[in-house]
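Trainee: Input: one structure, supplied below.
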Amino acid sequence: MTENAVLQLRAERIARATRPFLARGNRVRRCQRCLLPEKLCLCSTITPAQAKSRFCLLMFDTEPMKPSNTGRLIADILPDTVAFQWSRTEPSQDLLELVQNPDYQPMVVFPASYADEQREVIFTPPAGKPPLFIMLDGTWPEARKMFRKSPYLDNLPVISVDLSRLSAYRLREAQAEGQYCTAEVAIALLDMAGDTGAAAGLGEHFTRFKTRYLAGKTQHLGSITAEQLESV
């Protein structure tokens, strides 16, 4: 199966690593594509979908390495998803060019309460050109840092998603009400943008991932050990 943008970014991160990366469950032997325990691999269930919306994942340092990351699920379902390592001072040239691409309407996905008063904030994708949803993918403190310290994104509007239901995701607990995982927000954005088929496909993929990930945690698969540690 073709590697998606997040897996490619993960491979690049591993290639420049200088020390072992010890995520939770690092002794479990995992599928190197879906990062679930091998016995719970879901790669054969992945079914890509079509959407006019496009996603750009701006990922904090080791985020692509984490089995709990859900940005990878977006790239599984929407193959034209792009992913970049975040940098405050040296952003990827490809990222800068994508943000300036006149074929899209770029916007930063983040809660409205964190935007400055002068920042344009919207709550639904605008009509017209396809939206480019820029998602800041990391822990909540990391996402806040990326939002504050990415001057090359400061001129873009912020789109804020208010999910009325409690988050279904409990792999890594949010630190405050109204904070949701990356894939969950993407599902809502796709639905609001009219990409209902892609929203349904990502929702199904997310549910399968969540179920199998939590099953792997519950089983405490300590006897299924990895042959080698990844580096960071």
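Cβ atoms here come from the backbone N, Cα and C positions, even for glycine.
Computed from a predicted structure; not experimentally measured.
Okay, these came from Swiss-Prot:
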{"type": "MUTAGEN", "residues": "Cys31 to Ser", "note": "Complete loss of activity; when associated with S-34"}
{"type": "BINDING", "residues": "Cys31, Cys34, Cys41, Cys43", "note": "Zn(2+) binding site"}
{"type": "MUTAGEN", "residues": "Cys34 to Ser", "note": "Complete loss of activity; when associated with S-31"}
{"type": "MUTAGEN", "residues": "Cys41 to Ser", "note": "Shows weak residual activity; when associated with S-43"}
{"type": "MUTAGEN", "residues": "Cys43 to Ser", "note": "Shows weak residual activity; when associated with S-41"}
{"type": "MUTAGEN", "residues": "Asp137 to Ala", "note": "Strong decrease in activity"}
{"type": "MUTAGEN", "residues": "Trp140 to Ala", "note": "Strong decrease in activity"}
Trainee: Select the closest residue to Asp137 (mutagenesis position) from the following mutagenesis positions, measuring between CA atoms: Cys31, Cys34, Cys41, Cys43.
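Mentor: So, spelling it out, the nearest of the mutagenesis positions is Cys34.
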Trainee: Using only C-alpha positions, which one of Cys31, Cys34, Cys41, Cys43 is spatially nearest Trp140 (mutagenesis position)? These are the mutagenesis positions in the record.
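Mentor: Spatially nearest to Trp140 (mutagenesis position) by Cα position is Cys34.
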Trainee: Which of the three DSSP-derived classes (helix, strand, coil) applies to Cys41 (mutagenesis position)?
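Mentor: In three-state terms, Cys41 (mutagenesis position) counts as coil.
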Trainee: Using all protein chains shown, find which of the mutagenesis positions Cys31, Cys34, Cys41, Cys43 scores highest when you count other CB atoms within 10 A of its CB.
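Mentor: That would be Cys34, with the most Cβ atoms nearby.
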Trainee: Which whole-number value in Å describes the distance between the Cα atoms of Cys43 (mutagenesis position) and Cys31 (mutagenesis position)?
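Mentor: For Cys43 (mutagenesis position) versus Cys31 (mutagenesis position), the Cα atoms are 9 Å apart.
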Trainee: What Cα-Cα separation, expressed in whole Å, is found between Cys31 (mutagenesis position) and Cys41 (mutagenesis position)?
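Mentor: That separation, Cα to Cα, works out to 6 Å.
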Trainee: So which other residues, same chain and not among Cys31, Cys34, Cys41, Cys43, have a Cβ within 8 Å of the centroid of the Cβ atoms at the Zn(2+) site?
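Mentor: Everything else in range on the chain: Arg30, Arg33, Leu35, Leu36, Glu38, Leu40, Leu42, Ser44.
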Trainee: Taking only the Cα atoms, work out how far Cys41 (mutagenesis position) lies from Cys34 (mutagenesis position), in Å, as a whole number.
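Mentor: Between the alpha carbons of Cys41 (mutagenesis position) and Cys34 (mutagenesis position) there are 7 Å.
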Trainee: If you count Cβ atoms within 10 Å of the Cβ of Trp140 (mutagenesis position), leaving out that atom itself, what do you get?
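Mentor: Around the Cβ of Trp140 (mutagenesis position), 14 other Cβ atoms lie within 10 Å.
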Trainee: Which secondary structure state does DSSP assign to Asp137 (mutagenesis position), in the simple three-class scheme?
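Mentor: Once the DSSP labels are grouped into three classes, Asp137 (mutagenesis position) ends up as strand.
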